[in-house]
Amino acid sequence: MKFASKKNNQKNSSKNDERYRELDNLVQEGNGSRLGGGSCLGKCAHVFKLIFKEIKDNIFIYILSIIYLSVSVMNTIFAKRTLNKIGNYSFVTSETHNFICMIMFFIVYSLFGNKKGNSKERHRSFNLQFFAISMLDACSVILAFIGLTRTTGNIQSFVLQLSIPINMFFCFLILRYRYHLYNYLGAVIIVVTIALVEMKLSFETQEENSIIFNLVLISSLIPVCFSNMTREIVFKKYKIDILRLNAMVSFFQLFTSCLILPVYTLPFLKQLHLPYNEIWTNIKNGFACLFLGRNTVVENCGLGMAKLCDDCDGAWKTFALFSFFDICDNLITSYIIDKFSTMTYTIVSCIQGPALAIAYYFKFLAGDVVREPRLLDFVTLFGYLFGSIIYRVGNIILERKKMRNEENEDSEGELTNVDSIITQ
């Protein structure tokens, strides 16, 4: 029986490794054509074969990446548009959004989640893990909302790409991920591109942009990284329903956001600075702005002033769209981490930067935060895409090496069992 089990494992391993052997054959064909002095057209055809093979074997993850890319870009755009309308009331928008997420996730989970979850998962308490994730997410949301208020659209796309090296570092440190040289090279290409862009932008005068708020936005990436790693650890140990996880996290965030409310009293926040004695008034004005469309801050406000001007007319529509795309973003992110890994999510998320920069060119997408196209954006787009391709090549090499090691181990185990049977 043990011999048969080993034989089945070998068959499964060989089946999983088949696509890598086909890739090897394509590479060898390409090397042969180069040695034989193949034409330029033949070399191009060989490259397209490799690309087609990669896409065909990973069609699901590429479709999922396109869906995630679309949702993530729209989520970021509507977050910025919401802040431009009601940027004085970030706490109100954050709490309202958490409440909407909690209600929606609990309704859907009560209808569909219980049928999918097993009895062990339903009866086990994960409150500590849910609370940890909610604390990390709450820190990230508050910091991101503050940072986005004075961070221009183009710089947003650059800053968000820093999640790649941050995720790589902490996954290596905590989850014991191992990377290929090409993974590091791809990440370095992206980071260097970001550094050059930031250096260039630092010499430009941009009234809407603040280096302090840029740093706040960058700091919001660290709790996101730890939150994703916590999700992966829980998913690997227990089969937790994605809807239940997001519902409970949203519930805890209603309270964890209150713990971070004193952050708004920090004086360096300038336009977002909120003294303790004005907190309750700000909350009331925020609800009036969001649900009644009533402007409160209309005088002595604006760019460079102590306060942002309210633009509450139709704010609830923009906020509703932001909530919808953010809910979808959370679900897709959890699904990717559940079915794949934090590393896969990092690879997928790296494509949102250039897409976001280009999305800000179109008024029907960006609305009042539309930007003029710049050559610098296309330079960074090339850097992002080139770095992402190099990163993916490193991942393919690691996957191929892992498959071969498993196949060799199964082969050795089969030979050992055969020898023992013959000896007996």
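Please read every residue number as a count from 1 along the shown chain.
Any Cβ shown, glycine's included, is placed from N, Cα and C.
Just so you know, the substitutions we noted aren't modelled in this structure.
Here the Cβ of Cys289 (mutagenesis position) has 25 other Cβ atoms within 10 Å, regardless of which shown protein chain they belong to. While the structure shown retains the original residue, Swiss-Prot records the mutagenesis experiment Cys289 to Ala with this note: No effect on chloroquine binding affinity and transport.
Proximity of Cys301 (mutagenesis position) to non-local residues of its own chain (separation of 6 or more, Cβ distance below 8 Å) is seen for Lys307, Leu308, Cys309, Asp310, given in sequence order. According to Swiss-Prot, the mutagenesis experiment Cys301 to Ala carries the following note: No effect on chloroquine binding affinity and transport.
Quoted from Swiss-Prot, the note attached to the mutagenesis of Cys350 to Arg states: No effect on chloroquine and piperaquine binding affinity at pH 7.5. Decreases piperaquine binding affinity and increases piperaquine transport rates at pH 5.5. Decreases chloroquine binding affinity and transport rates at pH 5.5. Results in the increased survival of parasites grown in the presence of piperaquine.
In the three-state DSSP scheme, Cys301 (mutagenesis position) is classed as coil. According to DSSP, Cys289 (mutagenesis position) sits within a helical segment.
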